[in-house]
Every structure is written in structure tokens, then in C-alpha cells.
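Undergrad: Okay, so Swiss-Prot annotates it like this:
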- 139-262: domain 'RNase III' (DOMAIN)
- Gly178 to Asp or Ser: In snm1-1 and ran1-114; loss of activity (MUTAGEN)
- 285-356: domain 'DRBM' (DOMAIN)
Amino acid sequence: MGRFKRHHEGDSDSSSSASDSLSRGRRSLGHKRSSHIKNRQYYILEKKIRKLMFAMKALLEETKHSTKDDVNLVIPGSTWSHIEGVYEMLKSRHDRQNEPVIEEPSSHPKNQKNQENNEPTSEEFEEGEYPPPLPPLRSEKLKEQVFMHISRAYEIYPNQSNPNELLDIHNERLEFLGDSFFNLFTTRIIFSKFPQMDEGSLSKLRAKFVGNESADKFARLYGFDKTLVLSYSAEKDQLRKSQKVIADTFEAYLGALILDGQEETAFQWVSRLLQPKIANITVQRPIDKLAKSKLFHKYSTLGHIEYRWVDGAGGSAEGYVIACIFNGKEVARAWGANQKDAGSRAAMQALEVLAKDYSKFAR
């Protein structure tokens, strides 16, 4: 009986210990949850204060005030210093937390009118409006990921030893996808716009349109260079001024639109962005390879025809300029990537000039 009683008392002690452990676990979980909520609140407040500081700096520039003392003179009580102190305190608390909070990208002022609407269709882009409205992302996850630079991802997850775990956090995979679709969309657009342009010319034109220079300019139209989230060290290294980094952000946004199920909207958006560039393209007529023969058969009995090199040193960039001479007078001159093409184009122009005013060049 005594043995049974001691055994029963042991079970009671064990049960009590388990209960205490469970209770401590719940308190710990509650503490962690509370800590996370508090961390989130610190983060949101920190973000709001940071925006306020940016606004105050902008106001300083507009009013030509350049020091914190100027602000404190305008607004009593060392306002700037107090705000800056609160910001640093909140940032310090946030950085000490183990569980990171991913920053949410702010909306560019030009895009605020789109936030309450559904994504625009091609019909919603107003004629002549440039830049076209930024198609909003529907996925909250993509909204965060698209502006998350890899440097910031490693900064908020410093103990992550497996880089693959961060692939869904930063925007490099989105940039890879967007780069492919930027090429595809541009190919579709110029293939349709320039039906008489050969493959080589189309390739050169596409290369001009899809390079980092174009993507960087498009990104800055929407303030992506300001919205991009970088690490502290990346900011110090001036990555925000890097053309490649900002261009990648544009491509990441394009990739995010694709994953968001908005491929047609993305195509219309790129089409509108490229519109001014396409409008400035002057397409030459296809080369008439029989132009020299036509000119010879029509005018050789009426005078002497010759072709002279007048400019250019060759190569696809510089090319050649060839003049068509009739009875010692220059009738036309034309450029070509090689001497044969330049001569053919000069003959094409000469046929038109002589047809209109032959008497000017007659013997």
C-alpha cells in the first residue's frame, strides 16, 4: 500500500511538472507573440517618423533652410532633435528583435490614384498619357518582394546559412523572369510595328530598347529608385545610384506582374512605355538590289554613271557613304553598312531625282 501511495504521489508530481511546463510554454509563446506585435508597432511607428523626417528635409530644401537649428527656430522646442531621437530609439529597438519584419514599399505619388481601383486594362491607359499608370500588384507578398534587394534580405536574416531560403524574399528571381518577358514583349512590339525590317535590324533595335539604360529610365518614372529597399552597407556603397540595380527593379516589377496573372496588362504597359522611342524610329525602305541595273539600263545611253566613296570607314556602326555621279554631277548620296548597300541606296535615290528633273543633269 505504501509503495502504491508513493507511486501515485510520483505520478502527481510528474503531472504537476508537465502542467507547469505547459503553462510556461504558453507564457513564453504569449511573450513571443506580444514581443512580435510590439516589434511590428515599433517598426510601423519608425517608418512613419522616417517619412516625417524626409518631408521635413524636403521642406528645408524648398524654403532654403539648411540646418536643424533653422527647423528648431521655426518650430519651438528642438522639434527636429526630438523626432530624430525618437526615430533612432525605435530603430534600435527594432534592430534588436530576433524576428525580422519586411519593409513594405511605399507608393509613388503618381500611382496613388490606382491603389483603390482594379488593375488597368489596355483601355484604361488614356491616349497621350505618359508615363502610363503603374499597374498595381494584387498580391501582398509580391508587393513586398519586388522592392526587396538581396542585400536587405541578408541584413534582416543575418543567420540564414542557406541562400535558397531567401529566394522568395528578395527580388532577383522576379528580375530574371521580368528580363525574359521584357525581351519577349519588345520583340512582339517591334516585329509588329516594323514589318519590313530584317532580322539583323530588329535585333539591333531590340538591344537598344531592352538595355539597362531604358529599364533604368522606366523605373525612375515611377520612383522605383526611391522605393527600393537596400541594406545599410548597400546604401553606403551608393547602390541606389547604380543604373543596373534600378533597371533590375523595373524588370522585377514586370516579373511580379506576370506571376500576379496580369500578363496582358504588363504587355500593354511595356507597349505604352516604348511608344515614344518607337515613334522616333525612322525606317529605311528595303534595299532594291536591282537599282544599279535599272539606273544603267535607263540612263547609260544618255550619260556616264559612276559611284564614288565620299565618307565612312566601314564597320556596322560607321558604314559607308557612296555618291552616285551622272555626267560629272552628284545626283544622290546614301549610307549603307557596306559599300554595296550604300551604292544600291544611292542608285535608288538617283532614279527618283532623275525622273523628276533629268534636264538638270543632261549633257
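Every residue, even glycine, has its Cβ placed from backbone N, Cα and C.
None of the listed substitutions appears in this model.
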Undergrad: Across the domain 'RNase III' (139-262), what does the mean pLDDT come to, as a whole number?
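TA: The predicted confidence over the domain 'RNase III' (139-262), as a mean pLDDT, is 94.
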Undergrad: Should Gly178 (mutagenesis position) be counted as helix, strand, or coil on the basis of DSSP?
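TA: The three-state answer is helix.
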Undergrad: What is the Cβ neighbour count of Gly178 (mutagenesis position) at a 10 Å cut-off, with all protein chains included?
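TA: There are 26 of them.
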